[in-house]
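Contents: one structure, followed by commentary.
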Amino acid sequence: MQPEPKLSGAPRSSQFLPLWSKCPEGAGDAVMYASTECKAEVTPSQDGNRTFSYTLEDHTKQAFGVMNELRLSQQLCDVTLQVKYEDIPAAQFMAHKVVLASSSPVFKAMFTNGLREQGMEVVSIEGIHPKVMERLIEFAYTASISVGEKCVLHVMNGAVMYQIDSVVRACSDFLVQQLDPSNAIGIANFAEQIGCTELHQRAREYIYMHFGEVAKQEEFFNLSHCQLATLISRDDLNVRCESEVFHACIDWVKYDCPQRRFYVQALLRAVRCHALTPRFLQTQLQKCEILQADARCKDYLVQIFQELTLHKPTQAVPCRAPKVGRLIYTAGGYFRQSLSYLEAYNPSNGSWLRLADLQVPRSGLAGCVVGGLLYAVGGRNNSPDGNTDSSALDCYNPMTNQWSPCASMSVPRNRIGVGVIDGHIYAVGGSHGCIHHSSVERYEPERDEWHLVAPMLTRRIGVGVAVLNRLLYAVGGFDGTNRLNSAECYYPERNEWRMITPMNTIRSGAGVCVLHNCIYAAGGYDGQDQLNSVERYDVETETWTFVAPMRHHRSALGITVHQGKIYVLGGYDGHTFLDSVECYDPDSDTWSEVTRMTSGRSGVGVAVTMEPCRKQIDQQNCTC
């Protein structure tokens, strides 16, 4: 017998026998045989150690495509699902167990864990619509599914039942896109029932953010009293004022008054009633029939009315803080000349946004927020062409990134202080040329009108202003002759000012704010030096005490409170216009420098409100 030849170099296909072949001609009957070993020796290279790898990228898709064709032609199927749902006639679907098990942990357990279905050719399925099961089976073979609004809840429920997580996520994402004031509560309830945590959270967040619109829908009026109380207790409810929550509760009770009037008191205790204005409470006590019919509720609101009008310190109630970014806004300022900048600082990531400029450059202005809108009040335009004191009031809307002019004050006010009580802006002191004002005027946004109120007991420019317990405090300043350490308090019900305990230090151009039921006065100018000292006024003990000093000396600084901490921005240290921003933590009594402004400046207007609409910013910054 001839020895088999040893081959070298590239093999020729004719020299290899196929795995299955017919016997050579003349070798007897033609039968199929298997070649059990390779008869050829191949040495592609000198050492013979080279290897290669090959992957057919779309093999899985092709293989599942073939299996789907087998399913549709009912070939090699090893299970029939008999699906029964309520009164709908049962439907049968033939499939391959291995494919179903590969897409669903429920089917995998059913067909592999020794359950009785493992050996069954016909398996009964209940609790899922046949059309839903048909789509899920098709998804198992094709990795594709098409779902419309009318059936998405059924498909998602079926996907949850059979733990097909990818379909659950797809349905959840679709439903999030469909969220609307009219369906958000229903979607949230559905997600809770099927245990879809992510969809439930997204729907609830939508409800919190759009509470005013949701509260007008039919779904809202179908909430139970417990569900409503839980909803309105949320700190992150997005409302412009607490009266929205109050009216929503009263409307819910009116929807079925005979059955719901018993829940009024419980609901009112969930409303932040101390955030309501005395005028609003007085109107409701006089005109709301539901309150007049419930003596306990009426007494409860009367007590709150008295506490507000008597300016009693109340137990701290968390402010509504919607989960929308809240930024620190800085408007205007001075560096060589007055600036028109509007910028916003995000303490959570340290970023700055450049926004729509003021229509006229201003420094020595004040900033405040009412109903989410930022107001820039007074100031002066210092320019190479001359100096002009301003009586202007401009309103910035973060949703449109636009400024709108409002009614002007009765007189120009440079180096002004402002505070907000009951949604009204109080403009305090300031100067017009060589005139130093003691006058104070109040702006009502609903009417776009200013009205003079009682003047301060002392003329003050560079005055620090803050509001605590519905009282307006004017702190320090300059009267035209002397820098001041005196402070006074305005009682709106009496329309009168009273002196309070003076500060330990003379301060003009200090930053003044309220934190944790105390008034803070930071920095300023004492007639000789810019200051870095900080003192705090306790309204209950009527005493001023020093706290930790700032890192930098500064006067004409901006100041505000964000998430329980004090921020001071810019100012003048006697030599330089500062760009530094410091943050005070009352828990540790420490200051830290957290960022720098885009440029040094003093005399900025500062306030905190919602993050601006990015879409509007991008459109207005577009250069195309």
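Cβ atoms here come from the backbone N, Cα and C positions, even for glycine.
At each noted position, the model has the original residue.
There are 20 other CB atoms within 10 A of the CB of Arg71 (mutagenesis position), with all protein chains counted. Looking at Swiss-Prot, the entry for mutagenesis of Arg71 to Gly says: Abolished ability to ubiquitinate NFE2L2/NRF2 without affecting homodimerization.
Among the features that Swiss-Prot reports, domain 'BTB' is placed at 77-149.
Averaged over the domain 'BACK' (184-286), the predicted model has a pLDDT of 96. Here Swiss-Prot flags 184-286 as domain 'BACK'.
Cys273 to Trp or Met appears in Swiss-Prot as a published mutagenesis result, with the remark: Retains ability to degrade NFE2L2/NRF2; when associated with E-288. All protein chains shown were included, and the count of other CB atoms within 10 Å of the CB of Cys273 (mutagenesis position) stands at 22.
Recorded in Swiss-Prot as a mutagenesis result, Cys273 to Ala carries the remark: Abolishes repression of NFE2L2/NRF2-dependent gene expression. Knockin mice die approximately three weeks after birth because of impaired ability of the BCR(KEAP1) complex to ubiquitinate NFE2L2/NRF2; when associated with A-288. Secondary structure at Cys273 (mutagenesis position), as computed by DSSP, is helix.
According to Swiss-Prot, the mutagenesis experiment Cys288 to Ala carries this note: Abolishes repression of NFE2L2/NRF2-dependent gene expression. Slows down degradation of NFE2L2/NRF2. Knockin mice die approximately three weeks after birth because of impaired ability of the BCR(KEAP1) complex to ubiquitinate NFE2L2/NRF2; when associated with A-273. According to DSSP, Cys288 (mutagenesis position) sits in a coil region rather than a helix or strand. Shown in sequence order, Ile250 are the residues of the chain, 6+ apart in sequence, with a C-beta less than 8 angstroms from the C-beta of Cys288 (mutagenesis position).
Swiss-Prot lists Arg415 to Met among its mutagenesis entries, and the accompanying note reads: Impaired interaction with NFE2L2/NRF2. A C-beta separation below 8 Å, combined with a sequence spacing of at least six in one chain, links Arg415 (mutagenesis position) to Gly364, Arg380, Gly429, Gly430, Ser431, Ile461, Gly462, Val463, Gly509, Ala556, Gly603. DSSP classifies Arg415 (mutagenesis position) as coil under the three-state reduction.
In sequence order, Gly476, Gly477, Ile506, Arg507, Ser508, Tyr525, Asp526, Gly527 are the residues near Arg483 (mutagenesis position), counting only same-chain partners six or more apart with C-beta under 8 A. Under its mutagenesis entries, Swiss-Prot includes Arg483 to Met with the note: Impaired interaction with NFE2L2/NRF2.
Rounded to a whole number, the distance between the Cα atoms of Arg71 (mutagenesis position) and Cys273 (mutagenesis position) is 65 Å. DSSP places the residues of the domain 'BTB' (77-149) in helix, strand and coil in these numbers: 32 helix, 20 strand, 21 coil.
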